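Q: After the structure tokens below, expect a handful of questions from me.
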Amino acid sequence: MVEAIHRSTRIEFSKSSLAYNVQYTKQVSGAKTLWLAVKSNAYGHGLLQVSKIARECGVDGLAVSVLDEGIAIRQAGIDDFILILGPIDVKYAPIASKYHFLTTVSSLDWLKSADKILGKEKLSVNLAVDTGMNRIGVRSKKDLKDEIEFLQEHSDHFSYDGIFTHFASSDNPDDHYFQRQKNRWYELIDGLIMPRYVHVMNSGAAMYHSKELPGCNSIARVGTVVYGVEPSEGVLGPIDKLKPVFELKSALTFVKKIPAGEGISYGSKFVTSRDTWIGTLPIGYGDGWLAEYQDFQLLIDGQKCRQVGQIAMDQMMVALPHEYPIGTEVTLIGKSGKYENTLYDLHKHSGVPPWKITVAFSDRLKRMVVD
């Protein structure tokens, strides 16, 4: 998708807020090392925009989901540590070794196949251990031990550098399942050789359980919390300790006075009850501003203004208190005057969780670092 750089709609990303959240996360978790998840376009904030400023914000490494995300970062000239979290097809193992990625491996069979095609460049291996997420990774101690022994026996092709598990409910007030996974983790790794990177703390574990993870709490592998979203949405931790890292803004492209009884947008789901000033904005569900956000209060000139009518692919309308000139700034998420629209506000309005709101932002949205 083409980035719409000649359009007023944009994401304004705050470097200072990101740096603050990094330091806050390290402080709360006690982690000495923080790897920032920049998968899925950095949770919608912009893969390269965030990756380019991560190191100066205190981030010690990057984590992506797929090989192509890592390659894009490397091709942008960024030489930071990169972890590939998701499984990759074994035929691409030489590419992962070429770019010096810490590569997640989920089975001995994968290692055996990779051993046949790897060249002089060693593959840095990150072993996945399934303690209850039931997504990827080995489940038995024997399988884990066999993987480690294979890596040691084939050190000409592999470097055993990482091991991890992923907690499914570390941000849940009911920590029963977290405790079950934690206990399973320690049972599985007991007595086995550990690499230099032992990482189990996702955002929830880092914020609420770090002291319960002795020997495994020096690395925080996080995303949500650094992007300014409290993982439990205020249940287990204070929302106001984190800073929002972006604002979403646009500007009026058309303004007209509509008489009473007129339908607005597709299906005429909103009908004016009186003469109403209507403004048009160049943003829609094609940008990730979803249909679920219909009727959300936008901010214009320090006032709350209701979005009206069905949200179209590229445009939507807003009811104005009076006529505004074309080009007037509109804040969808962020501050205007005494009011602020947060991700939590949009979540309460729509039912869409904060991290899903941002991940939905499409590549068409212009992204810019503002401080």
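We count from 1, first residue shown onward.
Glycine residues also receive a Cβ, built from the backbone N, Cα and C atoms like all the rest.
Original residues fill every noted site, and no substitution is shown.
From Swiss-Prot, for reference:
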ACT_SITE  K39  active site, proton acceptor
ACT_SITE  Y266  active site, proton acceptor
BINDING   R135, M313  substrate binding site
MUTAGEN   K39 to A  Lack of activity. Does not bind pyridoxal phosphate
MUTAGEN   T224 to I  Decreases activity. Shows weak activity towards alanine
MUTAGEN   Y266 to A  Lack of activity
MUTAGEN   W355 to Y  Decreases activity. Shows weak activity towards alanine
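If you look at the structure here, what lies around each of the features I listed?
A: K39 (mutagenesis position) falls within a helical segment according to DSSP.
The Cβ of Y266 (mutagenesis position) has 10 other Cβ atoms within 10 Å, all protein chains considered. Under DSSP, Y266 (mutagenesis position) is assigned to a helix (H, G or I) in the three-state scheme.
Remark: M313 (substrate binding site) has G284, Y285, G286 as non-local neighbours, by Cβ distance under 8 Å and separation of at least 6 in sequence.
Listed in sequence order, A63, V64, S65, V66, E69, L85, G223 are the same-chain residues at least 6 apart in sequence whose CB falls under 8 Å from the CB of K39 (mutagenesis position).
In the structure as shown, the Cβ atom of T224 (mutagenesis position) sits within 10 Å of 21 other Cβ atoms.
For W355 (mutagenesis position), the same-chain residues lying six or more positions away in sequence with a CB closer than 8 A to its CB are Y43, G223, T224, Y227, V229.
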Q: Hey, how far is R135 (substrate binding site) from Y266 (mutagenesis position), Cα to Cα, in Å?
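A: Spelling it out, the Cα of R135 (substrate binding site) and the Cα of Y266 (mutagenesis position) are 41 Å apart.
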Q: Provide the three-state secondary structure of W355 (mutagenesis position) computed with DSSP.
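A: SS state of W355 (mutagenesis position) = helix.
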Q: Across all the protein chains here, work out how many other Cβ atoms are within 10 Å of the Cβ of R135 (substrate binding site).
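A: Neighbour count, Cβ to Cβ under the 10 Å cut-off: 12.
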